[in-house]
Amino acid sequence: MDAACSTQLIDGDGVFNVSGVDHFIKEVKLDECGLSYAVVSIMGPQSSGKSTLLNHLFGTNFREMDAFRGRSQTTKGIWIARCAGIEPCTVVMDLEGTDGRERGEDDTAFEKQSALFALAVSDIVLINMWCHDIGREQAANKPLLKTVFQVMMRLFSPRKTTLMFVIRDKTRTPLENLEPVLREDIQKIWDSVPKPQAHKETPLSDFFNVEVVALSSYEEKEEQFKEQVYNLRQRFFQSVAPGGLAGDRRGVVPANAFAFSAKQMWQVIKDNKDLDLPAHKVMVATVRCEEIANEKFSSFIANENWRELEEAVQSGPVSGFGRKLSSILQASLSEYDTEATYFEESVRSSKRQQLQEKLLQLVQPTFQDVLGHLRAGALENFKNAFEKALDAGEGFSSSAKSCAQSCISKFDKGCEEAVIEQAKWDTSKTREKLERDIEAHISSVRTAKLAELTTLYESKLNVALSGPVEALLDGANDETWPAIRKLLRREGELAVYGLSNALSGFEMDEETRSKMLADLENYARGIVETKAKEEAGRAMMRMKDRFATIFSHDSDSMPRVWTGKEDIRAITKMARSASLKLLSVMAVIRLDDELDNIEKTLTLALFNSTGNNATSKSISTIDSLASSTWEKVAPEKTLITPVQCKSLWRQFKNETEYTVTQAISAQEANRRNNNWLPPPWAILALVVLGFNEFMTLLRNPLWLLVLFVGYLVSKALWVQLNISGEFQNGVLPGLLSLSTKFIPTVMNLLKKLAEEGQAPPTNSNQSMNSTAQSEVTTNGESSSSSSSGSSPAKNVPIDTSA
């Protein structure tokens with residue numbers, strides 16, 4: 001393989017060989033050299049032996065002129081090759097010769113363009129000239145030097161280029177004598193070249209380092225020529241070191257940008273524009289650094305480690321996220337630094353910053369996802385820890401504070417692990433969001449817990465007050481409301497004390513705490529008021545129950561039997577008085593221990609003013625009930641208005657009137673059932689009309705004995721048959737019942753008499769006593785049976801539901 005890799009850089013028509021240059025750089029591995037490379041070019045008249053010199057000096061294989069075929073143009077355009085065996089890497093450019101007949105005298109454009117290109121690209125420019133031209137006014141090298149100096153004015157280069165004049169076919173004149181003459185000629189040419197105003201007085205030494213070497217004739221003294229070339233070759237080793245031939249490196253572009261830089265320079269030169277090398281260097285650095293940055297960005301996106309990390313973050317927090325991502329980012333930035341290290345520092349740094357910003361912009365959503373996972377995890381941990389702390393019985397505020405501090409501390413630690421070295425991202429907003437979420441959860445839990453506590457103590461108050469208040473109102477009397485007030489005060493204090501102790505762990509402000517306790521007290525009061533309103537709605541039923549209880553039961557709570565001895569008027573008055581007492585108790589709410597005259601007003605208006613003969617005073621009192629409010633009672637405390645009381649009392653009297661009437665009827669019926677004597681007129685008639693029969697009995701006492709025996713038998717049958725009891729159920733049922741019992745009873749009685757008659761005479765007295773005792777016993781049994789049988793007749797049913 002050709003080690004020099006000779007390649008045409010620019011053809012004779014001025015076309016830049018892009019693919020050829022890329023192939024050349026790849027073959028000679030120029031892009032790996034960084035800034036450690038040098039470019040040497042050679043100028044000179046056509047057929048002056050430039051290619052021959054380069055081939056011997058640098059080991060290249062440029063095409064040389066065949067002298068046997070005549071002198072003609074050999075090199076067309078610009079060729080490039082690598083020097084063999086010289087370090088650092090040295091690239092040689094062989095330029096088309098000047099003053100060639102092929103282009104003619106007027107076609108000097110390519111000469112100037114190639115000269116300008118060589119000066120812009122090269123560190124060292126060899127100017128090949130004949131020894132016999134030194135000192136001549138019309139020498140062949142003067143147009144070349146004028147061209148070099150003229151184009152130099154268009155470069156604006158910050159560095160000095162080494163111009164090495166190679167004197168060919170040296171004569172016997174010593175070099176020490178030739179060099180001053182050559183330098184003088186060079187200075188004259190420099191002075192004659194038009195310059196910009198800024199460089200009118202600028203010496204040649206500010207632009208060029210001038211070196212002069214002489215070589216013997218290759219054709220006449222080949223061995224001496226080769227020896228001199230070998231010695232010259234040694235000067236190109238380490239040429240880029242300080243003090244070397246190419247020691248000024250200020251305008252050098254990195255080797256990996258050489259092809260792009262050369263192409264852009266040639267394009268500017270062809271467009272006949274001034275070539276500002278510093279600006280060109282910046283441009284090259286900008287383009288190449290941009291390309292490198294884009295490559296590294298694409299490489300980062302395709303990085304397997306980054307993809308795995310990004311995918312892992314989607315499912316949850318990743319341990320060591322910041323460290324892993326920082327390592328991947330640093331690797332990409334380090335690769336950029338390695339490839340862009342030789343470019344303009346300001347451009348390199350700027351593009352590096354842009355690359356870093358793009359990379360950070362790419363990874364920031366993933367970083368935010370990590371923060372989101374950390375925040376969600378911290379919030380969930382807080383909720384669990386907070387719930388466990390509350391279940392363990394710890395104070396609400398202390399639990400909330402300790403759990404919040406612990407979870408936020410863990411979140412901060414997670415953020416520290418997630419933050420990457422290359423970015424100074426602020427996690428405070430996420431932290432603030434977490435704090436707000438925690439505070440919102442604490443607030444919601446506090447609200448729920450306070451609601452639970454309130455509900456708990458309200459339910460306790462419901463249980464403690466509802467039943468007892470209902471029972472107290474059911475037995476309404478003068479002590480009802482004092483007992484209710486006492487109950488309300490006791491249960492309210494217990495509930496407030498319990499709630500106050502429960503609230504101590506919440507660290508509430510005093511105003512809120514006092515309001516909650518006051519609300520609980522009001523709730524307890526509301527329970528009593530609500531229950532009182534419910535009972536007031538059932539006032540009529542309660543009054544009728546009270547009336548029925550007192551009217552139908554005696555002082556021993558035994559059912560009352562209307563035997564005819566009871567004072568129904570007094571009992572009715574007592575029962576209605578008790579019902580009126582109940583109405584007065586239920587008329588208003590008395591939780592503030594305030595005095596009122598409701599009972600007195602109702603008594604005067606409703607109880608004492610009965611009948612149609614009411615006095616004018618009573619009428620005035622009744623009129624006082626024609627109002628919707630009670631005197632000295634707030635409307636909100638009124639349960640039953642005076643007008644409603646009047647209406648209720650009227651309805652009450654109407655519905656209880658039937659019960660009283662039933663009692664009176666039962667009493668009258670009982671009296672009739674217990675009175676067996678005929679009316680007085682019947683007794684008088686019996687005396688008048690039965691006088692003769694009575695006298696007959698007196699005249700014949702035997703009839704008295706018969707009547708007495710008949711009386712005893714009748715009495716025994718009366719008792720045995722329970723005639724009065726049977727007829728209490730009705731005449732027809734009584735007759736049917738007696739008809740079935742009569743014969744067995746008579747037979748039983750006769751049997752007993754027969755047994756008495758068969759008794760021994762000695763026991764006559766005993767028999768008489770036994771008979772009397774049996775009669776008494778029979779009477780007692782009959783009486784008892786009569787009593788039990790007559791009981792239903794005496795107990796007249798009372799309709800209390802009316």
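Note: Cβ is positioned from N, Cα and C throughout, glycine not excepted.
For 34-249, the entry in Swiss-Prot reads domain 'GB1/RHD3-type G', with the evidence type sequence analysis. Marked as GTP binding site by Swiss-Prot on the basis of sequence analysis: GLY44, PRO45, GLN46, SER47, SER48, GLY49, LYS50, SER51. While the structure shown retains the original residue, Swiss-Prot records the mutagenesis experiment ILE134 to Thr with this note: In rhd3-5; reduced root and root hair length. According to Swiss-Prot, the mutagenesis experiment ASP185 to Asn carries this note: In rhd3-2/fra4; reduced root and root hair length. Strong reduction in the cell wall thickness of fibers and vessels. The annotation that Swiss-Prot gives for the mutagenesis experiment ALA575 to Val reads: In rhd3-1; reduced root and root hair length.
Overlay of Swiss-Prot annotations on the structure.
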{"residue": "GLY44", "record": "GTP binding site", "DSSP (3 states)": "coil"}
{"residue": "GLY49", "record": "GTP binding site", "DSSP (3 states)": "coil"}
{"residue": "ASP185", "record": "mutagenesis position", "DSSP (3 states)": "helix"}
{"residue": "ALA575", "record": "mutagenesis position", "DSSP (3 states)": "helix"}
Quick one: average pLDDT across the domain 'GB1/RHD3-type G' (34-249), no decimals. 81
In the structure shown, which of the binding-site residues GLY44, PRO45, GLY49 has the fewest other Cβ atoms within 10 Å? PRO45
With SER48 (GTP binding site) as the reference Cα, tell me which of the mutagenesis positions ILE134, ASP185, ALA575 is the closest one. ILE134
Please report the distance from the Cα of ILE134 (mutagenesis position) to the Cα of GLY49 (GTP binding site), rounded to the nearest angstrom. 17
Inside 10 Å of the Cβ of SER48 (GTP binding site), count up the other Cβ atoms and send me the figure. 26
Cα-Cα distance linking ASP185 (mutagenesis position) and GLY49 (GTP binding site), given in Å to the nearest integer: 22
At the Cα level, what's the spacing in Å between GLN46 (GTP binding site) and ASP185 (mutagenesis position), rounded? 21
Hey, of the recorded positions listed (GLN46, SER47, LYS50, ASP185, ALA575), which one tops the CB count within 10 A? LYS50
Can you grab the distance from SER47 (GTP binding site) over to ASP185 (mutagenesis position)? Cα atoms, rounded to a whole Å. 23
Tell me the Cα distance separating ASP185 (mutagenesis position) from SER51 (GTP binding site), rounded to the nearest angstrom. 25
Whole-number Å distance separating the Cα atoms of ASP185 (mutagenesis position) and GLY44 (GTP binding site) is 16
Distance, PRO45 (GTP binding site) to ALA575 (mutagenesis position) (CA atoms, angstrom): 152
I'd like the Cβ neighbour count for ILE134 (mutagenesis position), meaning other Cβ atoms within 10 Å of its Cβ, all protein chains included. 22
